[in-house]
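Now, the feature entries from Swiss-Prot:
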type	residues	note
DOMAIN	503-605	domain 'CXC'
DOMAIN	612-727	domain 'SET'
MUTAGEN	PHE42 to Asp	Abrogates interaction with EED
MUTAGEN	ASN45 to Ala	Abrogates interaction with EED
MUTAGEN	ILE49 to Glu	Abrogates interaction with EED
Amino acid sequence: MGQTGKKSEKGPVCWRKRVKSEYMRLRQLKRFRRADEVKTMFSSNRQKILERTETLNQEWKQRRIQPVHIMTSVSSLRGTRECSVTSDLDFPAQVIPLKTLNAVASVPIMYSWSPLQQNFMVEDETVLHNIPYMGDEVLDQDGTFIEELIKNYDGKVHGDRECGFINDEIFVELVNALGQYNDDDDDDDGDDPDEREEKQKDLEDNRDDKETCPPRKFPADKIFEAISSMFPDKGTAEELKEKYKELTEQQLPGALPPECTPNIDGPNAKSVQREQSLHSFHTLFCRRCFKYDCFLHPFHATPNTYKRKNTETALDNKPCGPQCYQHLEGAKEFAAALTAERIKTPPKRPGGRRRGRLPNNSSRPSTPTISVLESKDTDSDREAGTETGGENNDKEEEEKKDETSSSSEANSRCQTPIKMKPNIEPPENVEWSGAEASMFRVLIGTYYDNFCAIARLIGTKTCRQVYEFRVKESSIIAPVPTEDVDTPPRKKKRKHRLWAAHCRKIQLKKDGSSNHVYNYQPCDHPRQPCDSSCPCVIAQNFCEKFCQCSSECQNRFPGCRCKAQCNTKQCPCYLAVRECDPDLCLTCGAADHWDSKNVSCKNCSIQRGSKKHLLLAPSDVAGWGIFIKDPVQKNEFISEYCGEIISQDEADRRGKVYDKYMCSFLFNLNNDFVVDATRKGNKIRFANHSVNPNCYAKVMMVNGDHRIGIFAKRAIQTGEELFFDYRYSQADALKYVGIEREMEIP
């Protein structure tokens with residue numbers, strides 16, 4: 001028993017040594033290969049340069065070149081000094097005029113930065129990428145600063161570990177190299193040095209054969225366990241095993257992944273269901289900023305099932321032409337039956353959205369079929385969280401039983417098809433391609449029974465053919481809930497009075513500081529009211545248009561009904577420190593004249609980007625400053641303060657470095673995030689601090705995002721430098737800003 005325990009203890013240690021030894025060998029081999037590649041490339045480039053030089057020399061020999069006359073004297077030029085250049089060789093002396101350059105004041109120091117026009121969210125840096133150079137004076141005053149800085153990153157510094165770098169190529173080579181060892185080699189430490197050298201030579205002789213031939217069997221688990229122990233940041237042993245499988249699987253050229261849907265515009269387009277066609281769209285598209293893979297919202301809101309009224313989807317009762325489907329017998333009755341079925345169907349809230357993923361061993365049918373599994377909503381967006389547990393699964397099963405229709409996007413399948421009145425004329429036998437069928441299923445969830453509009457969008461089918469295809473697919477397309485079911489009541493004046501009072505109550509709870517404002521995340525609690533457990537209510541935020549709650553939610557912000565400029569506290573939006581929403585505020589002009597600068601609403605400047613022209617020049621106070629080109633009026637929007645959006649913890653780590661540089665561009669956005677314009681930002685970052693500023697900053701809610709706006713505190717003339725209050729403490733103000741600009745005497 002004693003020997004067995006000793007051997008089991010020595011096994012992992014031995015494998016760790018092997019991992020380190022093979023890793024160092026592979027790294028050294030990679031460096032040698034890289035050096036050989038550099039030498040080969042250098043020789044090749046050198047040869048090309050020599051060949052090109054020889055070609056140019058031959059061309060110059062054939063050309064006639066006019067000789068240059070050497071100036072021997074400049075005495076004829078008055079007020080100039082001469083400078084002669086002589087040589088010990090047989091070259092004549094050269095005399096040229098000497099011109100003196102006057103001293104020029106140097107420009108202020110500026111660190112490199114990347115220009116941005118909107119905020120950019122970044123992840124926290126848990127590893128110190130480089131140790132900043134502070135100068136000898138800073139280190140002499142505070143010798144422990146570097147040590148404390150490294151402690152803030154838990155001692156993780158980029159490049160300080162000998163075995164810190166491993167990419168996919170080295171990982172595969174390392175696993176293959178470790179696979180040469182036998183399972184009986186765990187007690188190599190007890191062997192003689194001569195025997196160990198012989199084994200090492202045998203391994204080196206077999207490495208060439210190993211590289212040419214693929215491994216016969218999958219590597220043992222102990223190999224991945226040893227690699228995981230040496231590189232814990234690369235994942236567990238199971239994760240490394242899956243990664244090795246993915247990297248070593250041989251893929252055929254041009255083969256698509258098992259979960260990939262062919263391009264709808266390509267020759268291999270297939271007829272697939274709506275959720276499969278829109279899976280990438282729902283996964284990558286951000287519904288808050290209307291971009292793919294946006295860099296501002298890590299959480300993508302799920303599509304709101306409460307549909308707005310849209311004139312594009314309104315059904316036109318007039319036929320589009322003599323061949324319109326409405327001339328067919330039974331067409332109008334069929335459309336009326338669809339509308340009646342939609343009105344009968346109440347809107348159901350989905351039980352929760354998760355990122356849909358198809359199993360590897362299954363594929364969706366090319367033709368629609370009725371299936372209980374397909375009624376599950378798979379075209380999900382990025383999830384806010386993952387629910388686990390038996391209780392949650394029971395709830396999901398109960399919700400699945402209740403759900404017969406998914407949402408307004410018609411992602412589910414209905415088992416009660418609508419019967420069509422038989423037509424006198426037989427339907428046309430038209431073949432639909434996979435792309436056309438998939439496009440029809442995508443559009444039917446938006447345009448419903450507006451077959452003329454769907455035909456115009458498809459482009460290759462008439463509205464009659466679209467209508468007949470819709471009748472054919474009636475058994476698998478669910479009736480969509482009508483948009484009139486959730487229409488709010490018409491008593492808007494009383495509702496807005498209550499909301500104005502509600503806004504004042506919320507505003508009284510906040511003192512205007514960004515430290516008491518929390519970041520907004522859309523709430524998503526199906527069939528649950530927005531009570532004390534709602535995340536929006538907990539954070540004292542209003543429910544926005546991105547939330548999944550009902551439009552009758554008591555915490556939902558309704559917008560304003562102003563007919564003025566929305567620049568006083570009489571406007572609910574202005575009172576709540578938020579810009580007017582063009583989707584909610586329909587009477588103040590926020591939704592009108594989007595391309596025009598003459599907008600009646602003055603509370604939508606940040607979202608429109610109505611910034612002023614700013615000029616960058618040396619400041620009269622310190623370093624660089626920003627100046628206004630055109631005059632602005634009091635309370636007029638000047639620019640948005642843009643930069644990287646980082647967490648409060650990351651801001652604390654960066655701030656300690658910025659304090660030593662005595663230069664900081666950190667700006668509190670809310671209680672969760674900070675805007676840092678040090679590395680990325682716009683020109684307003686150069687606005688200096690003043691206790692008597694001509695601008696002020698205000699954090700506003702703009703379409704669900706907190707953004708920082710810089711406004712004029714008074715009327716500013718052309719060419720004035722912009723200042724705003726950094727809200728320094730008295731000690732910090734004396735420490736960082738020792739110069740105050742001179743006040744102009746009127």
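Glycine residues also receive a Cβ, built from the backbone N, Cα and C atoms like all the rest.
Computed from a predicted structure; not experimentally measured.
Locations of recorded Swiss-Prot features on the structure.
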| residue | record | CB count, 10 Å |
| --- | --- | --- |
| PHE42 | mutagenesis position | 10 |
| ASN45 | mutagenesis position | 10 |
| ILE49 | mutagenesis position | 10 |
>> Under a three-state reading of DSSP, tell me whether ILE49 (mutagenesis position) is helix, strand or coil.
In response: helix
>> Over the span of the domain 'SET' (612-727), how high is the average pLDDT in this prediction?
In response: 91
> How big is the gap, in Å, between the Cα of ILE49 (mutagenesis position) and that of PHE42 (mutagenesis position), rounded to a whole number?
Replying inline: 10
> Under DSSP, is PHE42 (mutagenesis position) helix, strand or coil?
Replying inline: helix
